[in-house]
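Feature annotations, reproduced from Swiss-Prot:
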type: ACT_SITE; residues: Asp609; note: active site, proton acceptor
type: DOMAIN; residues: 17-115; note: domain 'Ig-like C2-type 1'
type: DOMAIN; residues: 246-346; note: domain 'Ig-like C2-type 3'
type: DOMAIN; residues: 464-752; note: domain 'Protein kinase'
type: MUTAGEN; residues: Gly385 to Arg; note: Results in increased cell proliferation. Results in STAT3 phosphorylation and signaling activation
Amino acid sequence: MWLLLALLSIFQGTPALSLEASEEMEQEPCLAPILEQQEQVLTVALGQPVRLCCGRTERGRHWYKEGSRLASAGRVRGWRGRLEIASFLPEDAGRYLCLARGSMTVVHNLTLLMDDSLTSISNDEDPKTLSSSSSGHVYPQQAPYWTHPQRMEKKLHAVPAGNTVKFRCPAAGNPMPTIHWLKDGQAFHGENRIGGIRLRHQHWSLVMESVVPSDRGTYTCLVENSLGSIRYSYLLDVLERSPHRPILQAGLPANTTAVVGSDVELLCKVYSDAQPHIQWLKHVVINGSSFGADGFPYVQVLKTTDINSSEVEVLYLRNVSAEDAGEYTCLAGNSIGLSYQSAWLTVLPEEDLTWTTATPEARYTDIILYVSGSLVLLVLLLLAGVYHRQVIRGHYSRQPVTIQKLSRFPLARQFSLESRSSGKSSLSLVRGVRLSSSGPPLLTGLVNLDLPLDPLWEFPRDRLVLGKPLGEGCFGQVVRAEAFGMDPSRPDQTSTVAVKMLKDNASDKDLADLVSEMEVMKLIGRHKNIINLLGVCTQEGPLYVIVECAAKGNLREFLRARRPPGPDLSPDGPRSSEGPLSFPALVSCAYQVARGMQYLESRKCIHRDLAARNVLVTEDDVMKIADFGLARGVHHIDYYKKTSNGRLPVKWMAPEALFDRVYTHQSDVWSFEILLWEIFTLGGSPYPGIPVEELFSLLREGHRMERPPNCPSELYGLMRECWHAAPSQRPTFKQLVEALDKVLLAVSEEYLDLRLTFGPFSPSNGDASSTCSSSDSVFSHDPLPLEPSPFPFSDSQTT
């Protein structure tokens, strides 16, 4: 009843219901439960006390604000199921959730708004009546003016795609002015923008999250009252990813002369939009030659990008000697191509750098000494080469220097790693090129393999017995194999593994992609819920990448094979003898995938193709994410092309990835919830019967798939949170793991058995070639949010 009166007072324009209860009242005002946990909005005046209770039950209820549980003491507190605010302030506005302890079920979803009737003018109010305060002070009427013009000095905002932009126009006046926003001279309300906008009138601001190139333009704030108006314009430029290989600053690294025993720094300034892979190389002489038989130079890799490297653009040489003299190259590559520049280091005896300008005779003497020193340097270099040659032939006990030719494969792509590559890998991801100023940066047609030995990962080829094929991937095939002695703890036993290899007709790009995937897997490390790298075979034969074997195939087929009997839920292949899956088992599948994605997120790896088909299942029903290291050409996606199994990859893509090709961890969160929908439909196909052309417009309008019949509303609320149009409003994988962990703790095997509850609904037969319209039942036609999530996620997430 209290809620009904409050809502009626809001809609009728009367003062909002006072939420303060008298101390003599036996019952404090309580919110009655609302069916389907619909959001409730209450308007509270500034300074007004608030006292609400969560139903009639005092115990077992907790209040949360913006994802954080309220303390039991303080000005704003949650106490014995009550929400109490001593005096309502602007910062108290926001979303409050009352959750049942244990099950974390949402009892109430409440939004408190501040009544700004004293700071804005209604149509039926006389501005003159607002010129005096309640204390009797009279303020002169004044046209609008800027209160903080110094905060508006930055007129041009140039930001990368995916960032958040905030424009502010703080103003004042009497009567209190209103603010409106224009884009390129037209009224701007954000209704056609993916993710919408946030207009914070109390802060005189416009906020746009996850900006894309279509957001470019001139944004004007128009502030006006009855006495006048003022305006100010901002120019927004959204910077797209630059499709260019790294650019090296001219003149760097620079030729350097140093004395023996001094320290030298060589600087290489790299500009690259995509994450560059940088290496410092020293040119060496082998058997009296600087180049191999194939024309590629011999180089020693001195420094490479790794996770702990913060100054990879600087090469430090300590206590240099004559042997350090020579040519050094800074090599930088990204997904587009390679760039490099070289410099010479000259090392002289200390006395040879004692220059003087006292007399012409002294200058001539210095020149003679310099020439003599150069001759001595050449002799030393020759002696050093002979000595090094003797060391190689004599097999001295000192550790040999790692010398290698430039690896003959291209830098296939930018790793999906924001952090840089690990020092554990000695492999240099560069295509074999001749380091000259005239040749092109990339060569074509190279298919020979010349990979350096990586002792940490190399596995003897003769201990690997290949078996039957398991399938074909994007650029190769996967076969089952038996590896003898793969497990160090069981050196006399064999292990079943999967081996990735190239097809017979593979190109040099296919080779580069496989090498790139191998390197990414080295960098990522090990986790229970991802497919882990076990070893590689790079020497004396084709490249083999050895990974864990998942005996039960991919998750989609795993789910479909375990559908309960029925005419509408039939598997494509043979039915599993294990029987249908229970509800806790399905939640466990989602939980394990979320854990794997949380780990990949911690390693700065963006998957970009998360789906049930890319999750593999082991013999022990452990979920393992696969294909996180694949090179994917996101700028050349055919949106209308089906995969080999008939599914459209775009149906798993977030709107910002689909329309603007912006890939972040939050776009992976969107894909994860499509995967969650697949789980609770037991391998169903997303958006069944919806043509791709129509899907685009439906997603822009905010439509989302309906709740699967066998999915609880709590989990569907979780899906809707992850399908938020604004990426920053989606939960992180860490929050998803915590939420699913709570669900697992709350349910038991008796909670829900799919054998008894699966109804006739089957989304598995839909196909993108269908001519069905958007009226199909798979869509919910209410824009977000349809219903709240039961989990207290924060409203703003960082991507």
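Yeah, the Cβs are placed from backbone N, Cα and C, and that goes for glycine too.
Confidence in the domain 'Protein kinase' (464-752), given as mean pLDDT, stands at 83. There are 20 other CB atoms within 10 A of the CB of Asp609 (active site, proton acceptor), with all protein chains counted. Residue counts for the domain 'Ig-like C2-type 3' (246-346) under DSSP, split into helix (H, G, I), strand (E, B) and coil, are 3 helix, 51 strand, 47 coil. Taken residue by residue with DSSP, Gly385 (mutagenesis position) is part of a helix.
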